[in-house]
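These notes concern the structure reproduced below.
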Amino acid sequence: MSSENAQLKKDLIKAVLSPLFPTATEGGENMDSNLKALLDAAIDQKVDESETVTAESILDPSLPARWIFARITPGTTISIVTDSGDMIGPVVFVAFDQVHGIVFVTQESSVTPAGQATTLIDVDKVESVTFFS
C-alpha cells in the first residue's frame, strides 16, 4: 500500500473516532485532547506496522509455518500438529491469510447431517505439517 493510502487510512480512522473526544477540561488540563493524541499515535503506529508487512517478511524462511502455508496449493490434503500437541486432519487446505496469519482448512463433518466443517488456525500455533499423496 502506498504512503498516500496509508495516510488516508489513518485520517479516516481518526475522523470516525473524533466525535468521541469533545473538548473538555478537567483540573485545567484538556484530558480529551491528551487521550485523543495518544489514540492518534496508536492508530499511526498500527497502520504503519501493517504497511511494513511485505511479501518478503511473510515468506521469510525464519517463520517456517508461514513459509509453508504461503506455498501450499489449495486443495492439498494435509495434517497439522499444533504447539499444544493437537492433531488436526487430515484436512483439505483452502487458503492462507498472510497478513493476519490465519490458515483455512476444511474437513468432512463426522456428525449427521453430512457436510463440511471449516477450521481457522493461527499459523503461529502450528508446529508441523504433514502432506498426503
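Numbers run from 1 along the shown chain.
Here the Cβ of each residue, glycine as well, is placed from N, Cα and C on the backbone.
Keep in mind the model shows the original residues, not the substituted ones.
Annotated in Swiss-Prot:
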{"type": "MUTAGEN", "residues": "Thr106 to Ala", "note": "No change in SPS layer formation"}
{"type": "MUTAGEN", "residues": "Ser109 to Ala", "note": "No change in SPS layer formation"}
{"type": "MUTAGEN", "residues": "Ser110 to Ala", "note": "No change in SPS layer formation"}
{"type": "MUTAGEN", "residues": "Thr112 to Ser", "note": "Produces spores surrounded by a uniform SPS layer, like wild-type spores"}
{"type": "MUTAGEN", "residues": "Thr112 to Asn or Gln", "note": "Lacks SPS layer"}
{"type": "MUTAGEN", "residues": "Thr112 to Ala", "note": "Lacks SPS layer. Does not affect CgeA subcellular localization"}
* Asked: When a 10 Å sphere is centred on the Cβ of Thr106 (mutagenesis position), how many other Cβ atoms does it contain?
  -> 14
* Structure fact -> Lowest 10 Å Cβ neighbour count of the mutagenesis positions Ser109, Ser110 is held by Ser110
